[in-house]
Amino acid sequence: MASLRGSETMCNITTSCNVDSNIDQFFQPTLYIIVIVLGFPTNCMALWAAYMQVKQKNELGIYLMNLSIADLLYITTLPLWIDYFVHHDNWIHGQVSCKLFGFIFYTNIYVSIAFLCCISVDRYLAVAHPLKFAKVRRVKTALLVSAIVWLTEIVANSAPLFHDELFQDRFNHTFCFEKYPMEPWVAGMNLYRTFLGFLAPWGIMLAAYRGILRAVRGNVSTERQEKAKIKRLALSLILIVLLCFAPYHVLLLWRSVLFLINPCDCGGEENLFGAYHVTLALTSLNCVADPILYCFVNEGARHDVGRALATLLGLFQRGKSPETLMGASITVETPLAVKKPDFYSEVKTNAYKNDIEVLKDECLQMTILSVKK
């Protein structure tokens, strides 16, 4: 431990890795602008669609709302990061703003992953165990789980708020939320982020969708076309999480391991700098993929959003009250907004028959947002 602290002091005093910040001037700003242009309006519409589901007492809407909120918070940080990269990785907005926007930026990566995991588990319970876990899949439970997710990720990622996050390099650039070589506490935090923030939720998602596919294959009442759609959607979710987040966490883990082996070695940092920044930028594509995957590929939700936009345009043209929007554009039986049946009231009359019918309804109507209206 003493030698590690000595290495940290030596690195702080004598070592500043010669990373090429010029490579960030075009790719990251361009990508972030695209994410803002596409991600902000689509997440706003996804947030509205999720709110409509919550009004229908659908617990899935809670997770989707939180996912959209996390994406929108992430997007609000991008303008300052665009400015940062345009100025060759030079933060000009002070220590407080660096801490705040860096904290929001990185925390919401893991909040998004966590809520994608919650959605996966919720869909697994809806498809594979619609009766057994009916009481668990409620709005109150979803609210409690959401609060736990936010609290856990905020606490787990709060360490940078208590450290200086502005660092000068040898070219007088002011780095924000990055130091080359990294600090020991950052390496430890990166290990937590990689294994518990990314790999653990992704493993749960893989297990959940494996269970979904197994349940779908064993359900004779689901049409062949619907089964294929469910499988495509499940695979799309896994691939999006893999493509958006896995490259970044591979390099994050690589950098951290290299540092722990040789704390003051700049060779690895300099070689990985460009690729690391590219993979970090690619995580932003999740903000575009989330609303597309969970809302706009779905016929019912897409129809709702189209009706809402048409109604909104009509209100502006005719000058009517905006309140008419709330009652004029809800497709109650979209795959996202189907109300769960009251299992226990109907079972009183004919338990066996109604259990079978409810099971069929759940499997047909609640299979990963993909049942046709």
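Cβ atoms are placed via backbone N, Cα and C, with glycine included.
What Swiss-Prot notes for the published mutagenesis of Gln53 to Ala is this: Induces a shift of the optimal pH for activation. Secondary structure from DSSP puts Gln53 (mutagenesis position) in a helix.
The annotation that Swiss-Prot gives for the mutagenesis experiment Asn58 to Ala reads: Induces a shift of the optimal pH for activation. Around Asn58 (mutagenesis position), taking its Cβ as the centre, 24 other Cβ atoms fall within 10 Å, counting all chains.
Quoting Swiss-Prot on the mutagenesis of His87 to Phe: Decreased proton-induced G-protein coupled receptor activity. Look at His87 (mutagenesis position): DSSP puts it in coil.
Under its mutagenesis annotations, Swiss-Prot gives Tyr276 to Phe the following note: Does not affect proton potency. Neighbour density for Tyr276 (mutagenesis position): within 10 A of its CB lie 21 other CB atoms from the protein chains shown. DSSP gives Tyr276 (mutagenesis position) a helix state.
Between the C-alpha atoms of His87 (mutagenesis position) and Asn58 (mutagenesis position), the distance comes to 46 Å. There are 15 other Cβ atoms within 10 Å of the Cβ belonging to His87 (mutagenesis position). Here the CA atom of Gln53 (mutagenesis position) lies 38 Å from the CA atom of Tyr276 (mutagenesis position). Under DSSP, Asn58 (mutagenesis position) is assigned to coil, being neither helix nor strand in the three-state scheme. A 10 Å cutoff on Cβ-Cβ distances gives Gln53 (mutagenesis position) a total of 26 other Cβ atoms nearby, all chains included.
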